[in-house]
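A short worksheet on the structure shown next.
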Amino acid sequence: MADFEELRNMVSSFRVSELQVLLGFAGRNKSGRKHDLLMRALHLLKSGCTPAVQIKIRELYRRRYPRTLEGLSDLSTIKSSVFSLDGSSSPVEPDLAVAGIHSLPSTSIAPHSPSSPVASVLLQDTKPTFEMQQPSPPIPPVHPDVQLKTLPFYDVLDVLIKPTSLVQSSIQRFQEKFFIFALTPQQVREICISRDFLPGGRRDYTVQVQLRLCLAETSCPQEDNYPNSLCIKVNGKLFPLPGYAPPPKNGIEQKRPGRPLNITSLVRLSSAVPNQISISWASEIGKNYSMSVYLVRQLTSAMLLQRLKMKGIRNPDHSRALIKEKLTADPDSEIATTSLRVSLMCPLGKMRLTIPCRAVTCTHLQCFDAALYLQMNEKKPTWICPVCDKKAAYESLILDGLFMEILNDCSDVDEIKFQEDGSWCPMRPKKEAMKVTSQPCTKVESSSVFSKPCSVTVASDASKKKIDVIDLTIESSSDEEEDPPAKRKCIFMSETQSSPTKGVLMYQPSSVRVPSVTSVDPAAIPPSLTDYSVPFHHTPVSSMSSDLPGEQRRNDINNEVQLGTSSDTVQQ
């Protein structure tokens, strides 16, 4: 089976000339396009080719990718095959022979001594052209030991084509290579069962045929990476690639974001007919790429969340130890941190945490919501921590047990503070504290303002008594200490007053001051507004002309009020 796969990869890397030589050697039709020639050659290989055909395939591949010639037998075999091609009817075969010999590097021909006459003859025959040919670069292995990074949202069910190098087959910039794979009846059944019909005639599959490309590097697991000018065809149909990502800076060439390619919609869901993949790309100096095809099952964010919960919740003591480590005083530092404030709001959804989660690689205590994080990466997989902007892969996520306890104990707090010993306390919002302290103050002020005028209300005509109380201090002239401007506001005003009188009575504070002097002589009552500082100057009432309308009537009312006040004081 390994030999068959190796021969198949060799045939897939052949050019038109090699395919024509192989088909002509096997007695098959060698006319047509490259796609037709390749399908005939693969069918020849699959139908059970003879050992002679297998030797011919290896021989053509050795010419196509020469490395080292081991022994004179290999040289004589190549030499005889080259000369046998001269009498062939194909017009491209002499070119193949020349190309096959010219592609041999000079370092591969070790024997220059007379002990190898065949090699010397070979060198003599091709000496003029051999000196013009430059040494070819080392050919990468067909199946490099490349490992791709695991994709959290996909479970690998089977490997259809293991990682295979995209080998540069010519000196041209644009390269092309073909790959063949077939599905088993069980694989076809799984794909068909998972099919879901979407609006518009589209189909979706949870079991998918996935194509991945990456750099042919074996040092570490590789992320998906596309070569330049990539073009993929599946069974002759062009596969639409993801769009270009915006360049980070001006002048930088745009690149497609590396991600796995779901080619299920173009795959023949039959175990009797093989599938062909054509990949063309622009070669780059110093960069080799690899491709692979897998049968995978797509997962959802809810499934990943369930798997994350099955891993268990991390012990709260781990987080407490991290808190103590952060709050431990550093003797070399002049600044000591005694507490640490942490929010219980998710930085992704700006909502209260439900499943606190963070990565093991993160050094901060702030958590984010696991459900929102998985949903975000399901739409666009970035796996970046929303707190510190560092890599937070799914495999490194943990559920914080300490934050689980805090969320269960405090349901009305959005922020907490950690102490040096690992304990915590809730942080109440300042607005709530201000509301609590301001409510009793409001009650006291309202009671003091509205209760005092009631103590001076006279049983007779209410409206007149209020006006009388306000006009009480018109003729008084004694000095008194100043009151705050806030207490000079008059809350009793008559709608029947004339406009000149209203202008004076607006600043009458007697309704506030009278109750405080009810137990003293009437002579001690502040008689006039002229002794109080006001925010602006106004004409004193005493200086007003007595010719004003109703002035005599007001003087009579003032005398009556003074007598009434004196009598009330005596009765008390």
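Counting starts with 1 at the first residue shown.
Keep in mind that glycine also has a Cβ here, set from the backbone N, Cα and C atoms.
Marked as domain 'SAP' by Swiss-Prot on the basis of sequence analysis: 11-45.
A mutagenesis experiment is reported in Swiss-Prot for this position, LEU23 to Ala, and the note states: Loss of enhancement of AR and NR3C1-dependent transactivation; no effect on interaction with AR and NR3C1; when associated with A-305. Long-range Cβ neighbours of LEU23 (mutagenesis position) (same chain, at least 6 residues apart, Cβ-Cβ under 8 Å): ASN29, LYS30, LEU37, ARG40, ALA41, LEU44.
Swiss-Prot lists 134-299 with the feature domain 'PINIT', giving sequence analysis as the kind of evidence.
All protein chains considered, the CB of LEU304 (mutagenesis position) has 21 other CB atoms within 10 Å. Here the residue is the original one, but Swiss-Prot notes a mutagenesis experiment at this spot, LEU304 to Ala: Loss of enhancement of AR and NR3C1-dependent transactivation; no effect on interaction with AR and NR3C1; when associated with A-23.
In the three-state DSSP classification, LYS324 (mutagenesis position) falls within a helix. Listed in sequence order, the residues of the same chain lying 6 or more apart from LYS324 (mutagenesis position) and placing their CB within less than 8 Å of its CB are GLU420, ASP421, GLY422. Here Swiss-Prot describes LYS324 to Arg as a published mutagenesis experiment; the accompanying note says: No effect on auto-sumoylation; when associated with R-326.
The note that Swiss-Prot attaches to the published mutagenesis LYS326 to Arg is: No effect on auto-sumoylation; when associated with R-324.
Under a cutoff of 8 A between CB atoms, and with a sequence separation of 6+ in the same chain, the neighbours of HIS364 (Zn(2+) binding site) are ARG358, VAL387, CYS388. According to Swiss-Prot, the Zn(2+) binding site annotation covers CYS362, HIS364, CYS385, CYS388.
For the mutagenesis of LYS379 to Arg, Swiss-Prot gives this note: No effect on auto-sumoylation; when associated with R-380. The structure shown keeps the original residue. Cβ neighbours within 10 Å of LYS379 (mutagenesis position), excluding its own Cβ and spanning all shown chains: 8.
Quoting Swiss-Prot on the mutagenesis of LYS380 to Arg: No effect on auto-sumoylation; when associated with R-379. All chains included, 8 other C-beta atoms sit within 10 angstroms of the C-beta of LYS380 (mutagenesis position).
According to Swiss-Prot, the mutagenesis experiment TRP383 to Ala carries this note: Loss of promotion of JUN sumoylation; no loss of interaction with SUMO1 and UBE2I. Following the DSSP three-state reduction, the secondary structure of TRP383 (mutagenesis position) is coil.
Its own atom aside, the Cβ of CYS385 (mutagenesis position) has 22 Cβ atoms within 10 angstroms in the protein chains shown. Looking at Swiss-Prot, the entry for mutagenesis of CYS385 to Ser says: Loss of NCOA2-binding; when associated with S-388.
For the published mutagenesis CYS388 to Ser, Swiss-Prot gives the following note: Loss of NCOA2-binding; when associated with S-385.
Under its mutagenesis entries, Swiss-Prot includes LYS390 to Arg with the note: No effect on auto-sumoylation; when associated with R-391. Proximity of LYS390 (mutagenesis position) to non-local residues of its own chain (separation of 6 or more, Cβ distance below 8 Å) is seen for ALA359, THR361, CYS362, ILE384, given in sequence order.
Reduced to three states, the DSSP call for LYS391 (mutagenesis position) is strand. Quoted from Swiss-Prot, the note on mutagenesis experiment LYS391 to Arg is: No effect on auto-sumoylation; when associated with R-390.
In Swiss-Prot, a mutagenesis experiment is listed as LYS430 to Arg, annotated with the note No effect on auto-sumoylation; when associated with R-431.
Quoted from Swiss-Prot, the note attached to the mutagenesis of LYS431 to Arg states: No effect on auto-sumoylation; when associated with R-430.
The recorded positions examined here are CYS362, CYS388; by Cβ neighbour count within 10 Å, the least packed of them is CYS388.
Looking only at the domain 'PINIT' (134-299), the predicted model's pLDDT averages out at 87. LYS379 (mutagenesis position) is 35 Å away from LYS326 (mutagenesis position) when you measure Cα to Cα. TRP383 (mutagenesis position) sits 6 Å from LYS391 (mutagenesis position), taking the CA atoms of both as reference points. Secondary structure of the domain 'SAP' (11-45) per DSSP (helix as H, G, I; strand as E, B; remaining residues coil): 24 helix, 0 strand, 11 coil.
Rounded to the nearest whole angstrom, the C-alpha distance between CYS385 (mutagenesis position) and LYS391 (mutagenesis position) is 6.
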